[in-house]
Amino acid sequence: MNKLDYPRRNGTHKVRITILCARNLARKDLFRLPDPFAKVQVDGTGQVYSTEISKSSLDPKWNAHYDLFLGIGDAITITVWNQRKIHKGSGFLGCVRIPAFNIQSLKGAGFQRLDLGKLSPDDDELVRGQIIISLLSKDGPSSGNPLAIVGPSGDVRGPSEDDSSEDSLPEGWEERRTDNGRVYYVNHATKSTQWDRPRQPGVVGSSHATSPQQRHNTHNGNSGDRQAPAGPTRSTTCTNLMNNGHRSRDLSVTASDERRHSTEILSSVGKENTSPTTPVSATTTPGKKTSSSNSSSAGGRTLEQRPTNEPATPTSSTTSASVRLHSNDNHVKTPKHQTNGHAPPESTPTSPTGQQNYVNGNAQNGSTSGNGSGQAAQPQSASNGWTQEDAATTTSPSTTTSPPRHSQSPPTPNISPPASVTPSANGNVHSPNANSTPAGSGGGSRSYTAATPGQRSQRRSSRQQGEESSTRRRSSRGTRNGGTSGGGGGGGSGQRYASAAIAAANQAARPFLDLPPGYEMRTTQQGQVYFYHIPTGVSTWHDPRIPRDFDTQHLTLDAIGPLPSGWEQRKTASGRVYFVDHNNRTTQFTDPRLSGSILQMIRRGTVPPTSAANAGTPAPPSATPATPSAAAAVPPQATPASNATPTTLTTTTNPPHRIVPDLPQGLLEGADLLPKYRRDLVGKLRALRTELQTMQPQSGHCRLEVSRNEIFEESYRLIMKMRAKDMRKRLMVKFKGEEGLDYGGVAREWLHLLSREMLNPQYGLFQYSRDDHYTLQINPDSGVNPDHLSYFHFVGRTLGIAVFHGHCLDGGFTTPFYKQLLNKPITLGDIEGVDPDLHRSLTWMLESNISGIIESTFSVENNSFGALVVHELKPGGASIPVTEENKREYVKLYVNYRFMRGIEQQFLALQKGFCELIPSHLLRPFDERELELVIGGISSIDVNDWRNNTRLKHCTNETTQVLWFWQVVESYSSEMRARLLQFVTGSSRVPLQGFRALQGSTGAVGPRLFTIHLTADVPTQNLPKAHTCFNRIDLPPYETYQLLCDKLTQAVEETCGFAVE
């Protein structure tokens, strides 16, 4: 996995993409398999990641994730390459392009299997196979992607508890595969085919022994031969990315996107919490969706209809809800079966207009799924668990009580719920009485619920939990039905989702990863994370997944582990704990370590069924009244995990909230206000030091012995021989011929002397940014030294050693250099401090009309060792004139050229050495000016701060020698003060916290202040003595001010070395 990190642009959201694996890649060599790797790119932003190389495989597995920063119009392109042939230009294996308008639909939907396509329609490369990915929003706390297992045919599932369900087939059945590898089953007794694996007779609740009546349903009178399903439709796990058949494939999200079985990723579930279930499938017409959301009282289900302006899919998409069955007198009445059964792949005739007509065998009427109108009133089939007679008395599919009976007729597309639910104008959802709206009533249109993002994510979470008994074969996914299923792949999809609705009610299922239905996580402009309830418009600091009476501080460190990288724990003025995310510069009350499993544990152990947190909004009454028989049918453990979270709401009038300029409504009502994210540089540095300390080995030393005369070359040879982990060990430096023992002071002096040599422009590695400004930039002509890239690698390692061990370098770079080190783009404003004249010229060009004034082209002349070299800013730029239309492009290219002119290789070598010690993600909280202070410290010296943070030993503030000492310091120039500070501490730079944070001996707890020690027993002819490891200067008791001034100046300017008298 790449270690690259890219800066976050304004207005972007963070999305984590997981590249799980690829399937059935094209084999282009006869004797060897490819070495595939995948490349992820955000178009137009420069964000590029590459997976590791999978050796010799047509089904590579990477399981790598990357965090992308996506804007509103950003698209994602994923390409697969063969590393063996990429250098020959023939390693392309396929690509997938996910446009911006589909990214939102795929976020949180689990793993998706996408077909690979060509880069352009003119490509002759053979492309085949699929890639399996997932997208997950990372702007809020999440538990990450669940585990996944890819079957031999490319289907994705969670780790099943066992493979006991794959028993031998019943007598008369045979397993076959289609040309594309999909498994289907042939019943030789009835001469029929089906996708779902049949069960042995006698299995409770899921028996698939077909009765004669059922066999009549599944038998096609025209299929006398035993062939594979003719022209099987593509599985709904595959998303068609073809655009006009050839172009780079854009993802086309259909109504079945949220019902694909590839999203059924789950953790293994204990067997003791499972029980037989029977599917109650509900089928929708193309272009419409059905949703299964939990009611707060009896788990009522609402139906969602996609707006008619969304594209309709050419294949049927089916959903289903699972019902936990119990013995009861209320049985679901099964309508008469159809007499014209269909084979699974072909069940939907097509109208001349290109729309698919779905035939209901009960009413013998066809309905066209074009615009949602003209739907005939039809009784419900038993596969939906509803009939026209009992629709008014049964509450919801999740509370239906009936014996395990199945109707083998193809699913009918039209569903009439017992209670129509419609959204009100203000966003709240209201529902009429179930009895007042009989199922299947005429009218031609159906009302629908406006599903919020939180509801969609909850439904996706429910589907992930529900597949407890999934196995490796696609046909055996979910609770199986022995009959045929209509709608091609859609019919199989409906039965695969047979246990989706019970997932949220199963306490043993994997805990949900997203927020409860109706909730959304948002961030204020000041970086404060809060939760917004969409139906009521109420905002709160409190995470709705955590009970209000639960204190997360009760959890031990062993249970939740340490804070993630870049996070810090603080407390408000009232003592409430909150957390600071330095990576994204946000604050929140929710502990980022609370994963889904911990949240599930909290809810199970401490939350009564009626007291789940809902962010201060009372749970509304259920939209569907529950009958006593329906309520009794719900077992105690079937209480939804988020039962107090509103999912369907009655029509209410929201009370007016006071409008706060900088905070949403409702956030000031609580007792504690979440602090804003502050640009606390000291706090960031403290967090960085904590992270670096965890990376430092507990034993061993990084030993360097160099001479003062050859400090540059000897340091270069020693450091370039070391490994990165050796440089992270405790640094110990010794100068040859000196007796100084390094407790930090010798290392500071070594870095001070080395940085002055290393950054000296006379060596040709760096140059001053301009004549009157002594900031440094990389010299584009450093190539005169054939080993210059190795030296830049050494410079990067030296910068990393200084930062890792808490030291400062004596030298400063330009602001664009630090921005490049942070992987931030360079803008026109960055050039002002480096070249003011050029900045004024380019700014005037942007603000003025240059037509007929400037005759420049997209090329620049550069003087390299006396020779004029023309550099084209873009291909063919010498012949492209700069006009009013393209001047902004010219300025952008020119600014990039000004700072990257001939230094790309040098900077990459330097950055490589730096990142070997300091991972780039640790520097994300810092900007370029803060990084400058981290590397170089503060060059200006504040005498008052120095005096106020000085410790006195064997003297007081009123001692004569101490008063004289400060008089001498005040009389010194800035350069002499820096040399005095370097003489005493080993470094001429002040830490960014000031003199109160001067670092003392290595391993000391806390800082060590500057110390003046008056040595009374030392002759006054001696010079002052410095102890750099302890930041201490020993002053003899000089008799006069002038003597003290002369001796101190002589010691600063002329002494050199340790233990030298």
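Just so you know, glycine gets a Cβ as well, placed from its N, Cα and C.
Nope, none of those substitutions made it into this model, it's the original residues.
Note that the structure is predicted; figures quoted are calculated from it, not measured.
If you look up Swiss-Prot, you'll see 1-116 marked as domain 'C2', on the strength of sequence analysis.
Record note (Swiss-Prot), mutagenesis Trp541 to Phe: Abolishes interaction with MAD; when associated with A-544. The unchanged residue is displayed.
There are 25 other CB atoms within 10 A of the CB of Pro544 (mutagenesis position), with all protein chains counted. For Pro544 to Ala, Swiss-Prot lists a mutagenesis experiment annotated as follows: Abolishes interaction with MAD; when associated with F-541.
In terms of DSSP secondary structure, the domain 'WW 3' (561-594) contains 0 helix, 13 strand, 21 coil. Taken from Swiss-Prot, the feature domain 'WW 3' applies to 561-594.
Look at Swiss-Prot and you will find 723-1061 tagged as domain 'HECT', backed by sequence analysis.
According to Swiss-Prot, the experimentally introduced change Cys1029 to Ala is described as follows: Abolishes enzymatic activity; no change in interaction with MAD. Counting every protein chain shown, 24 other Cβ atoms lie within 10 Å of the Cβ of Cys1029 (mutagenesis position).
The active site, glycyl thioester intermediate annotation in Swiss-Prot covers Cys1029. Cys1029 (mutagenesis position) falls within neither a helix nor a strand when secondary structure is assigned with DSSP, and so counts as coil.
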Neighbour tally for Trp541 (mutagenesis position), based on other Cβ positions within 10 Å of its Cβ:
23
Secondary structure tally of the domain 'C2' (1-116) (DSSP, helix then strand then coil):
10 helix, 51 strand, 55 coil
Residue pair Trp541 (mutagenesis position), Cys1029 (mutagenesis position) - Cα distance, angstrom, rounded:
48
Which whole-number value in Å describes the distance between the Cα atoms of Pro544 (mutagenesis position) and Cys1029 (mutagenesis position)?
52
